[in-house]
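Visitor: From Swiss-Prot, for reference:
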DOMAIN    26-83  domain '4Fe-4S Wbl-type'
MUTAGEN   Cys27 to Ala  Retains chaperone activity; when associated with A-50, A-53 and A-59
BINDING   Cys27, Cys50, Cys53, Cys59  [4Fe-4S] cluster binding site
MUTAGEN   Ser42 to Ala  Considerable loss of chaperone activity
MUTAGEN   Cys50 to Ala  Retains chaperone activity; when associated with A-27, A-53 and A-59
MUTAGEN   Cys53 to Ala  Retains chaperone activity; when associated with A-27, A-50 and A-59
MUTAGEN   Cys59 to Ala  Retains chaperone activity; when associated with A-27, A-50 and A-53
Amino acid sequence: MVPEAPAPFEEPLPPEATDQWQDRALCAQTDPEAFFPEKGGSTREAKKICMGCEVRHECLEYALAHDERFGIWGGLSERERRRLKRGII
């Protein structure tokens, strides 16, 4: 029987490497109803929050990659994201 080799020492990853972008999003600290308004409701407050968010670009990339059809993601509405995908914006 051959003894097992000791496991190599692994340095822990820095916190920012293990954080999900969603954990750093300003919307995670806000009422979600602002980001999913009723039809015809205002999106102004949600978009204002997004504009000051450090992960806005990651959020928008996620929404586009996952075809999110509802709510404000990365500062854009569903309609604005559709236009962006079609190259209109």
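We count from 1, first residue shown onward.
Using the three backbone atoms N, Cα and C, a Cβ is placed for every residue, glycine included.
Tell me about the setting of these features in this model.
Guide: Cys27 (mutagenesis position): 20 other CB atoms within 10 A of its CB, across all protein chains.
Its Cβ taken as reference, Cys59 (mutagenesis position) is surrounded by 22 other Cβ atoms within 10 Å in the chains shown.
Neighbour count (other Cβ atoms within 10 Å of the Cβ, all protein chains): 10 for Ser42 (mutagenesis position).
Cβ neighbours of Cys50 (mutagenesis position) (same chain, under 8 Å, six or more residues apart in sequence): Leu26, Cys27, Arg56, Cys59, Ile72, Gly74, Gly75.
Listed in sequence order, the residues of the same chain lying 6 or more apart from Cys53 (mutagenesis position) and placing their CB within less than 8 Å of its CB are Ala25, Leu26, Cys27, Cys59, Gly75.
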Visitor: Quick check on the domain '4Fe-4S Wbl-type' (26-83): DSSP residue counts for helix, strand, coil, in that order please.
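Guide: Tallying H, G and I as helix, E and B as strand, the rest coil: 31 helix, 2 strand, 25 coil.
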